[in-house]
Amino acid sequence: MSTWNPENDVDLLSGSEDEEDVSMKRDYHGREAILFVVDANLQTAGVERLLEALNIIRTAFISGLLVNDKDLIGLIFANTKHSPPPLEASALDNIVMPDNCAVFLPLRQLTKPIVEHYLEFMGGVETQFADVYGLAEPDGRGRFDLMIRLCIEMLEKCGKKLNNAKIAYVTDVREPHPSNSNHFQAALQKASDLEGKEFEFHVIPMVDDFDYEPFYKEFITLSRAIELDAFQVPDAQMLREILSDRKLKQDFLRRCLGHFSFYLGPNLSMSVQYYNYFQRRAYPRKVQILRRDNSVVRTKRVITVQKQKDDGSQDIEHEYQIKVTGGWYTCNVGERDLRISMDQLNRVRNLHKPQMMLLGFKHRSSLPEVSYIKPANFMYPDDQSIIGSKRLFRALWERCLVRDKIAICLFMCKRKSIPRYVALVPVEAPDNGEDKNYRSLLCGDGFKIVYLPEAKHIRHLDLQDWNNTENTADEQKVEFFQKIIKKLRVDYQPNLINDPSLDALQANLLALSLDFSTDTKGLDNLLDTSQQDKRIEKLLPDYEMFAPEAEPHKKRAAKSTTAGASGPKMAKIDDDQLKEFEFVKSLNKDEALTSCTAAQLHFILQHHFDVTMPKSSKKAKLVAKIEELHK
């Protein structure tokens, strides 16, 4: 995060610039645009390298169509011999086309026909690219400065308001012109035009051992207005992955969650902004389609106001429509109706602006490594609202790093939200040699906002009058509540692991709309296991190994009499015993009459009750008759 280093900052307090212009807030409205420029020299090393570059752009097209179809994307081929017009030739009416450049796709929103057109082009690119576009003669080098001018003109005349425009130049040539030529100096002068227009220029090398020294190191530093020594050679493979995912290193604007003021003390504050570490993978919006033509049903919320007649009837005297913001709430107070408009309601809800207040500092060891509440956010300064915020922020960050301290703050992240206790943990940008995952580039020097699950970290601070100390809990209650917090479960949504359900949904959408199948890897792209092992090693000492539990011997269960199973064996009943009435009564009491034979049951009925039953009577009927006579 070198952008808020005081050594690289412009002295805003010197009065060299208009203070009103500096303090004016940046306009965050607009669209993102990315213009792909593919060097035709890629075909000289074999058509496989050109296909690899086009496949990267194909992945970016598909991801843009599925995730955010409002971004503008264009495609230009540079250093070509021929300049065939694009499919929409009228889009270049107001643009001056230089030689050795061909516009395949002007800056447009991604739609299904555009992606289908690109896929059809890729189907025959192996045999048709050399004939349709060719390579610039005699040495395959066109005018680099004219190509940059074409890109700037296309971005300016795209017809949309842009807030983040990028030019991605895909090549394997280390310099567009010889260093002793006039075209080389003219190309370097175009870097100042990019810096003035605030357009980002990125080189995407198609070879891993790409050399930036001859030309692109100086060109990129001039376009970004940084020192030549501050340039760091990026990883070529990492840049190709970034391009396919369309998450470039400088894209902090899309991930910004809000801007707020950080109050350090009386009459001392600075403006900051906070972000998510990673974007959530948004599912496509649910829509309703018509059965006849699969067109999307578009609905619009409308509020209709009806006024009835005063005579008490249900007849409507007047009816009109209002906007959603023009509605109101009505409550009956006494005999009068009190009307509260939405504007008045929002003013009551928005009494407090998002802000953060510093409470104190604690040692870093007092913060547990794992917090069972919610994912952390990332914070760094914003010099647009309060001048000098970057300098003050860096001073606080450096002091916390040196003293190994964390800042305990009260944070209200957005309007109408509940203030939360948070800890600001200073973090440093990882070295390129330590982590080769390109997602680490999204995080730099700054503070990590860790949400605290309980208030134990602010227990021994001076809370003054605004927080009553009588509400504090003793240590036993805090430990008990910590155990409760650890039992809570939250949805684990790591964006570094592919969501199999989302991949399946996207594959089905692509198969339905573009009629081609995709390889869904599912959970194959897991995190680096070595990084996981390092984190697990820190947690292993907290676990205890118990002795193996002895499994008790299983007892043989008795057989059940249900489901046709045989019951326990009983002694045979002698006929002499049946002559005794007391013995028969005991059999009936123990419900053991079923153990007698049918002949014995007939003998009991005839001998003791003088009842004769038919010989064909079933055993159950005989038992029921004996039980009835006993009653």
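Glycine residues also receive a Cβ, built from the backbone N, Cα and C atoms like all the rest.
Keep in mind that what you see is a predicted model, and the values were worked out from it rather than measured.
As given in Swiss-Prot:
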VARIANT   Glu48 to Asp  In strain: NC304, NC322, NC359, NC361, NC375 and NC399
VARIANT   Ala136 to Val  In strain: NC304, NC322, NC359, NC361 and NC399
VARIANT   Arg174 to Ser  In strain: Canton-S, NC301, NC304, NC319, NC322, NC335, NC350, NC357, NC358, NC359, NC361, NC362, NC375 and NC399
DOMAIN    262-487  domain 'Ku'
VARIANT   Arg336 to Ser  In strain: NC335
VARIANT   His553 to Pro  In strain: Canton-S and SB2040
- Task: Sorry to bug you, but what's the C-alpha spacing from Arg174 (variant position) to Arg336 (variant position), rounded to the closest Å?
- Result: 80
- What is the one among the variant positions Glu48, Ala136, Arg174, Arg336 whose Cβ has the most other Cβ atoms less than or equal to 10 Å away? Ala136
- Message: Roughly how many Å lie between the Cα atoms of Glu48 (variant position) and Arg174 (variant position), rounded to a whole value?
- Response: 19
- Message: According to DSSP, collapsed to three classes, what secondary structure does Ala136 (variant position) have?
- Response: coil
- Task: Provide, as an integer number of angstrom, the distance between the C-alpha atoms of Arg174 (variant position) and Ala136 (variant position).
- Result: 17
- Message: According to DSSP, does Glu48 (variant position) sit in a helix, a strand, or coil?
- Response: helix
- Task: Kindly assign Arg174 (variant position) to one of the three DSSP-derived states: helix, strand or coil.
- Result: coil
